[in-house]
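J.: Annotations for this protein, taken from Swiss-Prot, read as follows:
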MUTAGEN   Ser122 to Ala  Abolishes activity
ACT_SITE  Ser122  active site, nucleophile
MUTAGEN   Asp239 to Ala  Abolishes activity
ACT_SITE  Asp239  active site, charge relay system
MUTAGEN   Asp243 to Ala  Slightly reduces activity
MUTAGEN   His269 to Ala  Abolishes activity
ACT_SITE  His269  active site, charge relay system
MUTAGEN   His272 to Ala  Reduces activity
MUTAGEN   His284 to Ala  Slightly reduces activity
MUTAGEN   His292 to Ala  Slightly reduces activity
Amino acid sequence: MPEASSPRRTPQNVPYQDLPHLVNADGQYLFCRYWKPSGTPKALIFVSHGAGEHCGRYDELAHMLKGLDMLVFAHDHVGHGQSEGERMVVSDFQVFVRDVLQHVDTIQKDYPDVPIFLLGHSMGGAISILVAAERPTYFSGMVLISPLVLANPESASTLKVLAAKLLNFVLPNMTLGRIDSSVLSRNKSEVDLYNSDPLVCRAGLKVCFGIQLLNAVARVERAMPRLTLPFLLLQGSADRLCDSKGAYLLMESSRSQDKTLKMYEGAYHVLHRELPEVTNSVLHEVNSWVSHRIAAAGAGCPP
């Protein structure tokens, strides 16, 4: 058999023909997940995961949203999870944004009159913000959990940023260091789950990817004044990956009239996988906020 006729396989060597997937504009195969309600969905919501992880880590959130009669859909971004691409490498951050819009358009064709929402965590929060900014009146609302708005000041000092930009020209694949999983959550069992997840990339942040994250922060800063959609913003005060000051900046800079910030004192980065009292509160806040916005979108009036 010629090699060209061999089925495309995931990085884990599973044929894509056996899995839900889409093919992006670059011809790369992206693994998809769908959580569909039993009846006709009242709304659609795309879930955008963070750097180094995959959309399967949002199963609990997705099932909760599915219980609201939402069709929840997601994919592993290029270079992540079961999608193609060198691990945690992307030619341009816009690729992530473009792929989300492609997936959104594909699903929307089947449900043309159903309101659509975005949910994003960390890097996925930055992606969601940029997606929403590209289509200012398209989405009915957005949920952001610890979004990447400002980089951590410890890792993104002026000197370190300059050094990274210089290194990107000569050693783009040099590893800057791994994500310290202990700063993700105060819940040790959740940290252990992260550390043992075979689909999580723990190879370390390459210079070229770090530069794309810095580019994303700059783009988010420019995009914030264009945001007019309703959004819920959940942030931990002790987040050492995405500076909590970014949450206040987003609240101040966006033009949205319907915007809510809930700050969790002492909480770390992954609020939906934090100590039980935090995670339960996050699920409750998301459930309540989304329920009200679905009703408002269906009635064609503000909440």
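Each Cβ is built from the backbone N, Cα and C atoms, and glycine gets one as well.
Don't expect the noted substitutions in this model, because it carries the original residues.
What you see is a predicted model, and the numbers here were worked out from it, not measured in a lab.
Surface or core, plus neighbours and distances: that's what I need for these features.
T.: DSSP assigns Ser122 (mutagenesis position) to coil in the three-state reduction, outside any helix or strand.
For Ser122 (mutagenesis position), the number of other Cβ atoms no farther than 10 Å from its own Cβ, over all displayed protein chains, is 25.
Non-local neighbourhood of Asp239 (mutagenesis position): Ser146, Ala267, Tyr268, His269, each in the same chain, at least six residues away, with C-beta under 8 Å from its C-beta.
Under the DSSP three-state reduction, Asp239 (mutagenesis position) is assigned to coil, being neither helix nor strand.
A simple way to gauge crowding: the CB of Asp243 (mutagenesis position) has 21 other CB atoms within 10 angstroms, across all the protein chains here.
Packing around His269 (mutagenesis position) is summarised by its Cβ count: 23 other Cβ atoms lie within 10 angstroms of its Cβ, all protein chains included. According to DSSP, His269 (mutagenesis position) is assigned to coil rather than to any helix or strand.
For His272 (mutagenesis position), the same-chain residues lying six or more positions away in sequence with a CB closer than 8 A to its CB are Tyr58, Glu60, Leu61, His121, Ile145, Thr279, Val282, Leu283.
Every protein chain considered, the tally of other Cβ atoms within 10 Å of the Cβ of His284 (mutagenesis position) stands at 11.
Reduced to three states, the DSSP call for His292 (mutagenesis position) is helix.
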J.: Pop the Cα-Cα gap between His284 (mutagenesis position) and His292 (mutagenesis position) into the table, whole Å please.
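T.: On Cα coordinates alone, these residues lie 12 Å apart.
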